[in-house]
Amino acid sequence: MALNEGQIVTLAVDEIIETISAITPMAQKAKKYTPPAASMQRSSNTIWMPVEQESPTQEGWDLTDKATGLLELNVAVNMGEPDNDFFQLRADDLRDETAYRRRIQSAARKLANNVELKVANMAAEMGSLVITSPDAIGTNTADAWNFVADAEEIMFSRELNRDMGTSYFFNPQDYKKAGYDLTKRDIFGRIPEEAYRDGTIQRQVAGFDDVLRSPKLPVLTKSTATGITVSGAQSFKPVAWQLDNDGNKVNVDNRFATVTLSATTGMKRGDKISFAGVKFLGQMAKNVLAQDATFSVVRVVDGTHVEITPKPVALDDVSLSPEQRAYANVNTSLADAMAVNILNVKDARTNVFWADDAIRIVSQPIPANHELFAGMKTTSFSIPDVGLNGIFATQGDISTLSGLCRIALWYGVNATRPEAIGVGLPGQTA
């Protein structure tokens, strides 16, 4: 029996929600946020959100004239344009309703793919915690465990907030190589049947809550930059605002810093770098770690300037106020002629990891229920597990006995805490 219009719409929306929910593991490990609609309309779909505050403390009985200020930093998050599947059907295309439903399922799979690609690319390009190995995974015994454990070690040592959980995503090739090391065995060392059947690696590997895989992870091509140094001594401060041309306060995005170099030839977005002698700090204890501080190139500005993340705030910068020093994340400022180390020296398909609130999916319902759109039929839906909102819309044309169908998702993927997003690159031998 043929389905009526209401049943077709219900089935279509259910198909979209179920399909996208089933194949978006990366997006489901991100934080979700629905911003207020009216304010987004007046701000070009950008909203400023606070990041975790850092507080300076001090000992003593008498703290007269020692009060510190409140410094709350912000990051800009935004939504892009809707992602759509827009197609036309004629009456004779609907004689077999299952063909229509298969098209809906196909659209949902493609839209889910696009979400996962955006998360994967954002993590690979913005991830600033960099774990490299000179060997490919699987070269030595237990090197897969060490590779993942190194990532967890730096997150733990940096004292990064991990209250929402942590996740690690291998690319398929490295997942296959790592599986033998990381799959849970019984007391006799036997690998369970499930590991062969569905590629399952146990949960809570090397401190990560979930270790998964994704075929969406991009290749980070090697950087061809060589012999680059810092040009001039440079230091950076965390600031909540700056004054515009009219003397009014405007927010500052503290994820980024513009660094002056001797040259930028061969550098590109996503390159991973470090500076000689610049070490990470534990965020709370402010102890200097053994690991070099690592950064991601966000943008090549011109022949001598690059924008990097995170902003390096130096503990030894005497010009910092107490509340600014609480945000210090490296031991020392950038010095003139300091060597810049390129970390991605070989092409490699990325592995990525993050604290689960480091990436944020921002989405809003599409307001298509206004009377201006009375000529079409729309059904709004949300996908809570993925944090997405969308519409299923149809419109018929009596002159051609055809109808248009549009499935749209409106969202943006944002790296709100790039300091808590990392990239694993094996095989990095120059």
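One-based numbering along the chain as shown.
Glycine is treated like the rest: Cβ placed from N, Cα and C.
Sequence unchanged from the original; the noted substitutions are absent.
Annotation of the published mutagenesis E5 to A in Swiss-Prot: Impaired phage growth; probable capsid protein misfolding; the original residue is retained in the structure shown.
A 10 Å cutoff on Cβ-Cβ distances gives E15 (mutagenesis position) a total of 18 other Cβ atoms nearby, all chains included. According to Swiss-Prot, the experimentally introduced change E15 to A is described as follows: Decreased phage growth.
According to Swiss-Prot, the mutagenesis experiment E18 to A carries the following note: Decreased phage growth. In the structure as shown, the Cβ atom of E18 (mutagenesis position) sits within 10 Å of 13 other Cβ atoms.
Here Swiss-Prot notes a mutagenesis experiment, W61 to N or V, with the remark: Drastically decreases capsid stability. Sequence-distant contacts (6 or more apart, same chain, Cβ under 8 Å) of W61 (mutagenesis position) do not exist in this structure.
Here W241 (mutagenesis position) comes close to K249, V250, N251, V252: these same-chain residues lie at least six apart in sequence, with C-beta atoms under 8 angstroms from its C-beta. What Swiss-Prot says about the mutagenesis result for W241 to A is this: Cold-sensitive phenotype probably due to an assembly defect.
Here Swiss-Prot describes Q242 to A as a published mutagenesis experiment; the accompanying note says: Cold-sensitive phenotype probably due to an assembly defect. Reduced to three states, the DSSP call for Q242 (mutagenesis position) is strand.
What Swiss-Prot notes for the published mutagenesis of L243 to A is this: No effect on phage production. The Cβ of L243 (mutagenesis position) lies under 8 Å from the Cβ of K249, V250, each of which sits 6+ residues away along the same chain.
Record note (Swiss-Prot), mutagenesis N245 to A: Slight decrease in phage production. The unchanged residue is displayed. Using a 10 Å Cβ-Cβ cutoff, N245 (mutagenesis position) registers 6 neighbours.
In Swiss-Prot, a mutagenesis experiment is listed as K249 to A, annotated with the note No effect on phage production. There are 10 other CB atoms within 10 A of the CB of K249 (mutagenesis position), with all protein chains counted.
Among the sequence features in Swiss-Prot, the mutagenesis site N251 to A is noted as follows: Cold-sensitive phenotype probably due to an assembly defect. Neighbours of N251 (mutagenesis position), defined as other CB atoms within 10 A of its CB across all chains, total 14.
The DSSP secondary structure for K377 (mutagenesis position) is strand. Around the Cβ of K377 (mutagenesis position), a 10 Å sphere holds 15 further Cβ atoms from the protein chains shown. Among the mutagenesis results in Swiss-Prot, K377 to A has the note: No effect on phage growth. The residue drawn here is the original one.
Looking at Swiss-Prot, you'll find the mutagenesis D385 to A noted as follows: No effect on phage growth. In the three-state DSSP scheme, D385 (mutagenesis position) is classed as coil. In the shown protein chains, 14 other C-beta atoms lie within 10 A of the C-beta of D385 (mutagenesis position).
Ranking the mutagenesis positions E15, E18, Q242, N245, K377 by Cα distance from D385 (mutagenesis position) puts E18 first. W61 (mutagenesis position) carries neither a helix nor a strand DSSP state and counts as coil.
On a Cα basis, K377 (mutagenesis position) lies 18 Å away from E15 (mutagenesis position). When the Cα of E18 (mutagenesis position) is compared against those of the mutagenesis positions Q242, N245, K377, the shortest separation belongs to K377.
The Cβ of Q242 (mutagenesis position) lies under 8 Å from the Cβ of K249, V250, V252, each of which sits 6+ residues away along the same chain. The CA atom of K377 (mutagenesis position) is located 47 Å away from the CA atom of N245 (mutagenesis position).
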